[in-house]
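Positions annotated as 3',5'-cyclic AMP binding site by Swiss-Prot, on the basis of a large-scale study or a structure entry: GLY311, GLN312, LEU313, ALA314, ARG321, ALA322. Marked as domain 'DEP' by Swiss-Prot: 110-186. Annotation source Swiss-Prot lists domain 'N-terminal Ras-GEF' at 384-518, citing sequence analysis. As annotated by Swiss-Prot, domain 'Ras-GEF' applies to 662-889. Here the residue is the original one, while Swiss-Prot reports the published mutagenesis LEU315 to Trp with the comment Abolishes activation of RAP1A. Looking at Swiss-Prot, you'll find the mutagenesis ARG321 to Lys noted as follows: Reduces activation of RAP1A. What Swiss-Prot notes for the published mutagenesis of PHE342 to Ala or Thr is this: Diminishes GEF activity dependence on cAMP concentration. Here Swiss-Prot notes a mutagenesis experiment, ASP412 to Ala, with the remark: Abolishes interaction with PDE3B. For the mutagenesis result GLU415 to Ala, the note given in Swiss-Prot is Abolishes interaction with PDE3B. Under its mutagenesis annotations, Swiss-Prot gives PHE417 to Ala the following note: Abolishes interaction with PDE3B.
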Amino acid sequence: MKVGWPGESCWQVGLAVEDSPALGAPRVGALPDVVPEGTLLNMVLRRMHRPRSCSYQLLLEHQRPSCIQGLRWTPLTNSEESLDFSESLEQASTERVLRAGRQLHRHLLATCPNLIRDRKYHLRLYRQCCSGRELVDGILALGLGVHSRSQVVGICQVLLDEGALCHVKHDWAFQDRDAQFYRFPGPEPEPVRTHEMEEELAEAVALLSQRGPDALLTVALRKPPGQRTDEELDLIFEELLHIKAVAHLSNSVKRELAAVLLFEPHSKAGTVLFSQGDKGTSWYIIWKGSVNVVTHGKGLVTTLHEGDDFGQLALVNDAPRAATIILREDNCHFLRVDKQDFNRIIKDVEAKTMRLEEHGKVVLVLERASQGAGPSRPPTPGRNRYTVMSGTPEKILELLLEAMGPDSSAHDPTETFLSDFLLTHRVFMPSAQLCAALLHHFHVEPAGGSEQERSTYVCNKRQQILRLVSQWVALYGSMLHTDPVATSFLQKLSDLVGRDTRLSNLLREQWPERRRCHRLENGCGNASPQMKARNLPVWLPNQDEPLPGSSCAIQVGDKVPYDICRPDHSVLTLQLPVTASVREVMAALAQEDGWTKGQVLVKVNSAGDAIGLQPDARGVATSLGLNERLFVVNPQEVHELIPHPDQLGPTVGSAEGLDLVSAKDLAGQLTDHDWSLFNSIHQVELIHYVLGPQHLRDVTTANLERFMRRFNELQYWVATELCLCPVPGPRAQLLRKFIKLAAHLKEQKNLNSFFAVMFGLSNSAISRLAHTWERLPHKVRKLYSALERLLDPSWNHRVYRLALAKLSPPVIPFMPLLLKDMTFIHEGNHTLVENLINFEKMRMMARAARMLHHCRSHNPVPLSPLRSRVSHLHEDSQVARISTCSEQSLSTRSPASTWAYVQQLKVIDNQRELSRLSRELEP
């Protein structure tokens, strides 16, 4: 590679050959002295990623070369360009806040002329200021999407942090009090009110509202631990839930940490936090920024980033620091736990922990719940408030049965324990083991006590088993049809219950009430099937009578089409079980004429990349990516495969057809289709998907995979249509429609498709179309900027999470982030801890999976005029969503054709092809 500005001498840059005589001995860490400042090579050397293990050869024309020893692939930020760029970003952010503060000041003067005036307090006069409480009242009176005092306090804290608001005594924390006075710096602005100014004010308040929660969290962390309020402790605790350094800790420990964490900022890169050999006094978590880890002899070992931690080992082992920590960039923020607090928390955890042993081995570990950590109800008299941390599967089940009472409600902690167990039991207790254990408990009778006591014990125990089984059936529903062990167990249990009149009558009385009080959704998102009580209970619904809304759900026993291509692009379609293995697919192919043995099954994407499939791989038809196809070929032909023409995507766009349908109606059609896919996902599919098929072989995640494929399809659909629109004017109109489409999807609470469309608009092939973006009206560009805020990934997508928390169901969440959270929980926590099941991990996975149940707890109202609404209306009209297909948004394209179009989108997913088309549009 040759490097140089036009007119400069060219430098040839490449890996050095160690045995080359032209190089001589490499000079480790040396830089060539002959490289002038300002040349392109000088800039390359500043920004170039240089691994320690390689030397680089720099050949200047007619001059002797030199060698450079690299440090690591991560670029260091001590170059002037990087510092200038970072400072410019911070300066731009500050300018936006200052401008927002001036706009807010101007509007407050116009609406509340007496807000800012001279104040007298404790014999002191404060000129031209307002009290904290009055300022909060004034901003609340503006409306503009601000609904709570805490939200306004966050806005004011942002203004205070950036200097757009000042405390008369220079306090750094905003307080909503009458005796705290604040003033806006600078001259008093002219009170001008225009329609455009009101729009800018709304945009300013939205910006401040977005940054408000982060400012409040920083204030809470800056406070001394003893001065933090309960609300601030909850805020810190919520933040700790998304920090990977503490993901392995229990929630009770995280609450303890929230009370002792200290905020420690450092402003300058190169600051040494501590040195190797120092005494360990603190444990650090990186909240913002990054650090370099350096040791004697090895130099730079690694770089740690946001969410990583360091320093814990020295506290645990009471040993000196094993490395030196150096700030890698400016403005690094750390969360610090001092040694005495660290040791106290460890001791408190041990004091709250109870271990049960059998035959000299620990079989159950319980932790006493902290006061206020549980639901807001008084503890039940005589019942200890312990949480299962780990245990053997049998002991966890035994404790669950003992904890279940006949009078527990849906808000009882036992109900959550039951839900956690049922959602995750396949991870640690397969159905065969669970059924055997339940039958064992059903037959167990106590050895001592009177006959009446024994009879009461047996009756209560069997009631608990029936209740657990009924909830198990309610959760999994028809998924148990394909499990022979489960069906056999349910039949045996039905026979046993039929012999006991008390249990049969109790089952008939309790089941309808249980169904009304506690609805555990099945795979279709509707009410769970109830048992039909005749002479014997029928546990499972009749397969001949499918449940409402289940037509699109793929079950384990279903057969799906396997479209298999030959190298000549001829296609054979087989109907095979969705969980069929590659070996079974090849066996079915062997029975077809013209197919020979010795061939392999591979999947090929639109770029022509082929990946061989292992014989034991299952569900390959439903796990195919976007525009991927299955090919059966001889092994030597794999590298010669050419994608099927259908994989390459369209060559002509649909801009003319899309012009006939409004963005509102298009969003409604997309949302209706997404709901049909989203409702087909069972909660447990998230857990199965994260664990992988190698752990659970007799389950399918086809519904979840189909929904994820739809997400990818939508984002590439946006990029495809824009790249296939050759005329600048219509292309700008199409871009405008997609931005409005994203806004309507957000309004309809379809956040998954909203993110997909926004990701499509941010595709590099689209974002580079500068002339197209310039054609957009200013109002549309402002709308796009406002929508982009929800995509902010900082602090683990805090903006999105806060927005989601404010939405009431029905909601379609951003599924990739939910799966990321599930993967984070799975990979950050061991399933086994000291040979016991880590039930704390199961609890966290179940909590994440229940997000689907929460989002679908109210039925959506169809938004498309094509689909019937009568059968979908919810009983509670207050939660029904209003149709967006108003008279003002009627489209000239028929709803039927639009519905067919959104279900069969054709896209180009080859990024190289999209980039090529983009360059043709705007070179």
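All residue numbers here begin at 1 and follow the chain in the order shown.
Every residue gets a Cβ built from N, Cα and C, even glycine.
Once Cβ contacts within 10 Å are tallied over all protein chains shown, the recorded positions GLY311, GLN312, LEU313, ARG321 are led by GLY311. Separating the Cα atoms of PHE342 (mutagenesis position) and ALA314 (3',5'-cyclic AMP binding site) is a whole-number distance of 12 Å. Summary of the 3',5'-cyclic AMP site environment: with the site residues GLY311, GLN312, LEU313, ALA314, ARG321, ALA322 set aside, the chain residues having Cβ atoms within 8 Å of the Cβ mean position are GLY280, TRP283, PHE310, LEU315, ASN317, ALA319, ALA323. A mean pLDDT of 82 is what the model gives for the domain 'N-terminal Ras-GEF' (384-518). Within 10 Å of the C-beta of ALA314 (3',5'-cyclic AMP binding site) we count 21 further C-beta atoms, all protein chains included.
Taking the Cα atom of each, GLU415 (mutagenesis position) and GLY311 (3',5'-cyclic AMP binding site) are about 39 angstrom apart.
Put simply, ARG321 is the one of the recorded positions ARG321, ALA322, PHE417 whose Cα lies nearest to the Cα of LEU315 (mutagenesis position).
If you measure from the Cα atom of GLY311 (3',5'-cyclic AMP binding site) to that of PHE417 (mutagenesis position), you get 35 Å. Broken down with DSSP, the domain 'N-terminal Ras-GEF' (384-518) shows 104 helix, 6 strand, 25 coil.
If you take the CA of ARG321 (mutagenesis position) and look 10 A around it, the recorded positions you hit from LEU313, ALA314, PHE417 are LEU313, ALA314. Between the CA atoms of GLN312 (3',5'-cyclic AMP binding site) and PHE417 (mutagenesis position) there is a gap of 32 Å.
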